[in-house]
Amino acid sequence: MIHKMYFFLILLFSLFIIVYSAPNRVTRNETSIVYTYSLDSDYYTRFVMYLNATTLRTDIAPNYFDCSQIVNSERYCVFHFADSFSRLWGAVYSRVCTRTVSDPTEDCQSTWITDNAFPEPLNVKFSGYPSTSGGDVVFTGLFLRLAGGPNTLANSFTNPSKTFLIKVHGNFSDPNFNCNNFTATFPPSSGYIKVYFDDTGKSSLQLRYASPTVSSFILDESKKLVTINGDNYFTKNSLVQVFFDGIIQNNINITVNHSQIQVNNFIRVDPGPMSVNITINAVSIDNNYTYCFPAVISSISSVSNHLGGVVTIKGSKLSSTSIIPTIKIGDKQCTFIKSTTTELECQLEPNETGGKHLPVDVNFGGCNSTSSGSDAVTFTYSIPTLSSGTLSNGIVTLIGTNLGTINDSFIQLNSNGAIDNVKNDQFNISSDETTATFKLPLLKCKSFYINFTRVDISANNKPSISAPLLIYVINKPTVSNGSINIELYYIDCPISPSSTPSITVGNSSSATQCSIPSLKNLSEYYQTTCSIPYGTGTNKQFKFKYNSEESNSEFSYEPPKVESRSFSKGLFNITINGNNFGNSTSLIKVYFNGSDISSEIQSLNDNQFTFKRLNSYENGPINITVDGNSNMEPSFYLTLPPVIYSIINKENKTIGCGGLITISGKNLLTSDDKFKVRVLANNENTTVIVPDEKTLIVRANNKDSPLFVSTLIGDDLGPNTTLTYFEPRITVIPTVKNKKDGISIRVGGVSLSGIINASLGISSENVSLSCDLQCSLSPNETFYLSNPILSSNEKDITNSTDCLSCHSMNSIVVDETSGVLYLQLGPTSYHYDVKIEEIQSSLNPSSSNGGERKSSKLSGGAIAGITIGCVAGAGALVGSVFYFKLITRVKKAFN
């Protein structure tokens with residue numbers, strides 16, 4: 001009624017307005033609207049959107065048509081909108097402003113938005129069909145509310161009896177609301193409908209209510225009643241049509257609005273599928289529902305699996321006037337022969353594998369059969385039988401019938417309640433299915449019975465078999481106080497505490513009792529422990545007896561094993577500690593570094609042996625064989641303590657300022673703390689300068705002379721000697737350097753030691769000097785001379801001297817060119833006339849210490865031909881001819 005009023009008002013207003021020319025065409029898409037006019041035609045300038053018949057929309061963004069573009073005698077008016085098209089909406093009362101070619105004045109009252117062509121809905125999509133009980137549908141598209149609503153949609157403008165309003169949700173005045181994406185609620189109804197997006201009936205979408213569905217089909221044959229459950233059935237019986245196999249059904253009632261239909265007086269005799277179609281007000285089910293009327297089985301006969309034969313099935317609905325059934329027993333087809341409503345016959349071919357409790361299906365047109373009782377009716381072929389079972393040489397042989405094949409047969413052994421399965425790849429069955437053989441697995445108990453199954457059909461007999469005792473030795477005993485652990489299989493179960501096994505080794509006349517067998521390894525077998533007499537060697541025969549059964553086997557003693565080594569006082573003898581060496585020197589062979597040293601053995605027992613240490617021995621592996629039994633583990637690597645040959649310095653009995661002492665020997669760098677090499681000087685530790693396996697160079701920290709030098713290997717004394725230091729000698733007196741920051745001088749000599757005092761006497765004063773002693777051959781030696789003829793890992797220490805580096809303790813100014821140098825080394829005093837040379841600052845640091853300088857004269861004599869510096873050549877002292885030259889080659893590895 002409301003929509004008819006809208007239409008009437010528009011018609012009334014149109015009588016009082018001027019009708020302008022219509023556009024030639026309207027083009028619209030997601031981003032634009034274009035009106036095309038003839039060049040002499042009036043045209044639109046903008047939209048004027050209304051909320052209702054009297055109220056303008058004040059919230060709409062500005063819009064206008066740009067009509068400046070003219071192409072081929074046509075005017076193109078392009079719509080411009082300051083907002084998104086999602087906000088372009090208005091009532092059917094909205095107008096457009098127009099302008100004539102001859103008059104620039106806009107006319108905004110004369111033309112309704114729907115008078116001429118206008119942008120109709122575009123790209124309309126919907127989320128689905130509403131249920132007959134009503135529901136929501138989401139609509140999307142463009143220009144959906146340009147001339148209608150906005151909060152209602154109409155479904156008809158011509159049939160008042162079928163007209164209803166569809167509610168549109170959303171606040172169209174909300175600037176964030178998208179008027180092209182909204183939800184509409186449909187009232188309960190059915191069939192096909194039209195949905196109009198404008199209030200003039202120009203723009204519509206063909207829609208319908210959802211198709212009926214079927215969720216269940218319930219047949220009550222006793223009442224001849226069918227109940228169909230589902231959805232979208234609406235509420236009026238007159239609108240419902242139900243078809244079974246295309247035949248329309250009468251006596252239809254909607255028993256639950258929208259969701260349940262009942263069909264009365266339904267009768268069907270034949271089994272098979274039935275097609276169900278439901279139509280509600282011309283809207284049909286999307287896909288026909290299929291209901292199966294099954295054949296019902298109450299019993300089935302059996303046939304031989306070898307011969308096959310006719311199988312008889314009894315029940316109801318076993319015959320159809322239009323469908324020949326397919327019958328399946330297990331995974332085999334049974335060929336249809338004939339049937340009545342209550343009985344069916346089919347031919348089953350031979351099946352060598354047979355089967356028990358096989359499923360049976362009589363299928364009519366895809367409809368599986370059911371059973372009349374609560375338990376399914378199944379089919380069983382002939383059952384296998386076993387007549388006997390024997391054991392010989394570990395192989396079990398079964399005799400019977402219908403034993404099948406390894407693929408469908410299964411053998412299970414039950415031994416005192418423990419179950420063992422024989423895998424099908426571990427047994428064989430004869431082609432005539434009368435014999436089965438398999439290797440007997442290890443069982444803890446002697447007696448067991450056999451359960452033979454074929455396709456889940458157990459044989460009617462379970463033969464029992466007893467196996468002889470079987471033993472396995474699982475360890476090696478030690479030479480003395482040893483024992484062996486024996487695994488026991490096929491023993492009498494249960495175990496009797498009063499019955500214990502015994503063992504007899506070799507030709508012994510007496511037996512040794514073993515422990516009572518106990519279960520081991522998750523109860524898979526029994527185990528006993530037996531003591532073994534003292535002995536050595538391999539493959540020792542023994543006899544094991546338990547109850548009335550005996551079993552022969554053998555064992556080997558554990559091989560010799562080395563755990564450690566030790567040395568006697570003085571390191572003259574070596575003792576090897578371990579196990580299983582025996583006590584007979586005639587049965588033991590010892591190899592050190594591949595050489596047989598058995599003859600050097602001085603004492604032997606099961607846990608150790610001692611042999612003499614020879615100087616020729618070097619570190620290496622030691623291997624032992626006792627009575628033919630070798631230690632197969634990785635060989636024990638024997639490391640020997642150090643050997644000190646001599647103290648090299650003792651030939652000349654002298655050492656210099658550096659206190660260098662050289663020790664020769666072998667294995668000097670042992671890592672064993674018990675045999676660490678130490679060198680003492682006057683009972684004080686020395687500092688290692690050059691470490692090597694064969695040579696140690698150490699420095700004495702004690703400067704007293706004479707110097708008693710002793711060596712120790714661990715706590716054992718080695719060679720010793722007494723050394724004396726060289727007498728101090730001054731060999732080089734260079735020119736005193738007078739620098740801006742003070743004066744300095746470097747004095748060279750031999751064996752410079754003791755308390756050192758120094759000063760420089762000049763005419764005006766006596767300047768105290770502070771001196772540092774730098775001994776040659778120190779750990780941080782700076783006086784090594786490179787010798788190109790040596791290898792890259794060697795150094796040559798040649799013609800070295802000690803050095804005093806003296807300098808004034810304060811910055812002073814000295815204007816003189818000569819003076820007297822006073823030196824006191826311990827109790828000995830020296831004084832020398834020296835020259836003083838002023839040293840200017842230089843940009844080249846190396847220029848101050850390069851080249852040769854003339855030496856100063858010594859008091860009481862002169863030194864000639866000596867190069868100035870702490871590394872010098874030979875010097876001659878006046879008054880006593882003295883030549884000092886120390887040449888030492890030291891091999892030193894560089895990292």
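Using the three backbone atoms N, Cα and C, a Cβ is placed for every residue, glycine included.
Thr27 (variant position) has a Cβ environment of 13 other Cβ atoms inside 10 Å. The annotation that Swiss-Prot gives for the naturally occurring variant Thr27 to Ile reads: In strain: QS4, QS8, QS9, QS11, QS15, QS18, QS21, QS23, QS32, QS34, QS36, QS38 and QS113.
Neighbour density for Ile247 (variant position): within 10 A of its CB lie 9 other CB atoms from the protein chains shown. Looking at Swiss-Prot, the entry for natural variant Ile247 to Val says: In strain: QS4, QS8, QS9, QS11, QS15, QS18, QS21, QS23, QS32, QS34, QS36, QS38 and QS113.
Residues or ranges marked as domain 'IPT/TIG 1' in Swiss-Prot: 295-381.
In the three-state DSSP classification, Pro359 (variant position) falls within a strand. For the natural variant Pro359 to Leu, Swiss-Prot gives this note: In strain: QS113. The structure shown keeps the original residue.
Natural variation at this site is recorded by Swiss-Prot as Asn424 to Ile, annotated: In strain: QS23. Sequence-distant neighbours of Asn424 (variant position) (same chain, 6+ apart, CB under 8 A from its CB) are Ile406, Asn407, Ser409, Phe410.
Quoted from Swiss-Prot, the note attached to the natural variant Val455 to Ile states: In strain: QS8, QS9, QS11, QS15, QS21 and QS34. Val455 (variant position) carries neither a helix nor a strand DSSP state and counts as coil. Applying an 8 A CB threshold to same-chain residues 6+ apart, the list for Val455 (variant position) reads Thr353, Gly354, Gly355, Lys356, Tyr381, Gly404, Asp408, Ser409.
Residues annotated as domain 'IPT/TIG 2' in Swiss-Prot: 560-638. Looking at the domain 'IPT/TIG 2' (560-638) alone, the prediction's average pLDDT is 89.
Under the DSSP three-state reduction, Tyr591 (variant position) is assigned to strand. Among the natural variants in Swiss-Prot, Tyr591 to Asn has the note: In strain: QS8, QS9, QS11, QS15, QS21 and QS34. The residue drawn here is the original one.
Under the heading domain 'IPT/TIG 3', Swiss-Prot lists 642-725.
One natural variant named in Swiss-Prot is Lys892 to Gln, and its note says In strain: QS4, QS21, QS23, QS32, QS34 and QS113.
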Three-state secondary structure of Ile247 (variant position) from DSSP?
strand
By CA distance, which of the variant positions (Thr27, Ile247, Tyr591) lies nearest to Pro359 (variant position)?
Ile247
CB within-chain contacts under 8 A for Tyr591 (variant position), separation at least 6:
Ile597, Ile622, Asn623, Ile624
Let me know the DSSP-derived helix, strand or coil state of Thr27 (variant position), please.
strand
Looking only at the domain 'IPT/TIG 1' (295-381), what are its DSSP counts of helix, strand and coil residues?
0 helix, 45 strand, 42 coil
Let's check the environment of Pro359 (variant position): how many other CB atoms sit within 10 Å of its CB?
14
